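S.K.: Mind having a look at this structure? Questions to follow.
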Amino acid sequence: MATCLFLLGLFLLLPRPVPAPCYTATRSECKQKHKFVPGVWMAGEGMDVTTLRRSGSFPVNTQRFLRPDRTCTLCKNSLMRDATQRLPVAITHWRPHSSHCQRNVAAAKVHSTEGVAREAAANINNDWRVGLDVNPRPEANMRASVAGSHSKVANFAAEKTYQDQYNFNSDTVECRMYSFRLVQKPPLHLDFKKALRALPRNFNSSTEHAYHRLISSYGTHFITAVDLGGRISVLTALRTCQLTLNGLTADEVGDCLNVEAQVSIGAQASVSSEYKACEEKKKQHKMATSFHQTYRERHVEVLGGPLDSTHDLLFGNQATPEQFSTWTASLPSNPGLVDYSLEPLHTLLEEQNPKREALRQAISHYIMSRARWQNCSRPCRSGQHKSSHDSCQCECQDSKVTNQDCCPRQRGLAHLVVSNFRAEHLWGDYTTATDAYLKVFFGGQEFRTGVVWNNNNPRWTDKMDFENVLLSTGGPLRVQVWDADYGWDDDLLGSCDRSPHSGFHEVTCELNHGRVKFSYHAKCLPHLTGGTCLEYAPQGLLGDPPGNRSGAVW
């Protein structure tokens, strides 16, 4: 008896079972005009895996909700006050999530266009390649990117990379509201059936256009399982070398962007220690505005809610905790596609249908023709070398002048070379011709030529490499002409001072007796320009704008 009472007590302590949200409804219930569960059309919709864009066409019929016996499945939506809603026969395992939204901004650092595409494709939960011939076998020193390679965010990153040297900072907020998936053999949409019937029996060069027309309408894959809710994704492009010249790093700016995003959605107070640290950094670097206003080259995507897809809820002018709350409150009735699983379109055909294999080949061919290739054999610029960690990346030796990203550490730096020295009509001795030599000074360095004996019109073949100097503050470029005697009593015949500027210059200086001529070449370091190399100069990748394998590469 005591044992029974003990077991009864344990049973009463157990949590009450949560009722299943969906049930089989009677015919009379099914006749009532209930709405479908939110976002139900996204499962079964087509998608192009190279662009990650939904096609807007539906190979699967997600509108049918009545079974042959006229019953249906109805669900209680706890996120919409237990509203009763229909579930199509093509959908199963529908569940609302109780966690709603967490006010947290996830941050990530990305260093290449390929990395941006990879991040975009990370929302695919399964292996989309299964059953397709899409595993690139690139030639030596080539790297392929397929999924997401033509997505909007990857195109944004590619265009930036061809303008300048960039790092990318990603800030993301996600909310998950619902999840569901297609049944094992979902009913096909009538229009898709018609499109399949119109396809030629085989895929070859003469039928390629017909198959690609279907792919352009429906995509390469269809969505089989979804997590719906909302996502705000902001990718900020940061000019790597401009940051270095401003005394900042991409990590420092990225961290402060994340702090400002946290404040904008109410996840962090503006009195937090992190926020105060970023405010102090702004003062140190004399920034007049916020980090997100200073660094505003960005790509924004907002999924879910009634707002426009480019409305920036993290860094926009109206980005406030109240605006974020309004957006999250709209997600139960207007969810977006957060995560998903994909299957190739050809798997919807019966295995014995010969067009199944033809469509598989067509999809594989289309995807591979869209692959973007990174040319890792592309030569590095002068002074750079291939990274030991990544053969596709170039880097520099860390030094006082440049960092490992090959960025100059300060403005005004140039490589200075002085050469082509000659003099005319010198007069250094009374009884013989001049025994002339030169001294050349700049930035605390001194070079000296050899003596040209007994010649009033001497030439020197010396090439004086001052290497990397501060052009604007190194002082004048000074060339002195001397007449050699015994060393202690050498005579200074004249001096020539010039303030060097970038470019190639020929100089003629008049002396008391005769003249001296020379030339100098001052080449601004990469990412610097202007007369004294004080201005910033964007410097992108070598070659043409991004394209596919038949054109340019990343």
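Note that Cβ sites are derived from N, Cα and C of the backbone, with glycine treated the same way.
Take a look at what Swiss-Prot says about it:
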- G428, D429, D483, D485, D491: Ca(2+) 1 binding site (BINDING)
- D485, D489, D491: Ca(2+) 4 binding site (BINDING)
- 26-374: domain 'MACPF' (DOMAIN)
- 375-407: domain 'EGF-like' (DOMAIN)
- D191 to S: Strongly decreased cytotoxicity (MUTAGEN)
- D191 to K or V: Loss of cytotoxicity (MUTAGEN)
- R213 to E or L: Strongly decreased cytotoxicity (MUTAGEN)
- E343 to R: Strongly decreased cytotoxicity (MUTAGEN)
- D429 to N: Abolished binding of the weakest calcium-binding site, leading to impaired interaction with lipid membranes (MUTAGEN)
- D435 to N: Abolished binding of the weakest calcium-binding site, leading to impaired interaction with lipid membranes (MUTAGEN)
- D483 to N: Abolished binding of the weakest calcium-binding site, leading to impaired interaction with lipid membranes (MUTAGEN)
- D490 to N: Does not affect interaction with lipid membranes (MUTAGEN)
- D491 to N: Decreased calcium-binding (MUTAGEN)
S.K.: I need the neighbours of the Ca(2+) 4 site defined by D485, D489, D491. Which other residues of that chain put their C-beta within 8 angstroms of the C-beta centroid, in sequence order?
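M.R.: Going along the sequence, the neighbours come out as D483, A484, Y486, W488, D490.
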S.K.: Using DSSP and three states only, what is D491 (mutagenesis position)?
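M.R.: Going by the DSSP assignment, D491 (mutagenesis position) falls within a strand, counted as strand.
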S.K.: What does the DSSP secondary structure composition of the domain 'EGF-like' (375-407) look like, as residue counts for helix, strand and coil?
M.R.: 0 helix, 6 strand, 27 coil
S.K.: Taking each of the recorded positions E343, D489 in turn and counting other Cβ atoms within 10 Å of its Cβ, which one has the fewest?
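M.R.: If we count Cβ atoms within 10 Å for the recorded positions E343, D489, the smallest count is at D489.
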S.K.: Sequence order is fine: just name those recorded positions in R213, E343, D435, D483, D489 with a Cα within 10 angstroms of D429 (mutagenesis position).
M.R.: D435, D483
S.K.: Within 10 Å of D491 (mutagenesis position) by C-alpha distance: pick out those among the recorded positions D191, G428, D483, and say none if nothing qualifies.
M.R.: G428, D483
S.K.: Near D485 (Ca(2+) 1 binding site), meaning Cα within 10 Å, which of D191, R213, E343, D435 (mutagenesis positions)?
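M.R.: Neighbours among mutagenesis positions, in sequence order: D435.
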S.K.: Cβ within 8 angstroms of the Cβ centroid of G428, D429, D483, D485, D491: which residues besides those meet this for the Ca(2+) 1 site?
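M.R.: Leaving out the recorded residues gives T434, D435, W482, A484, D490, L493.
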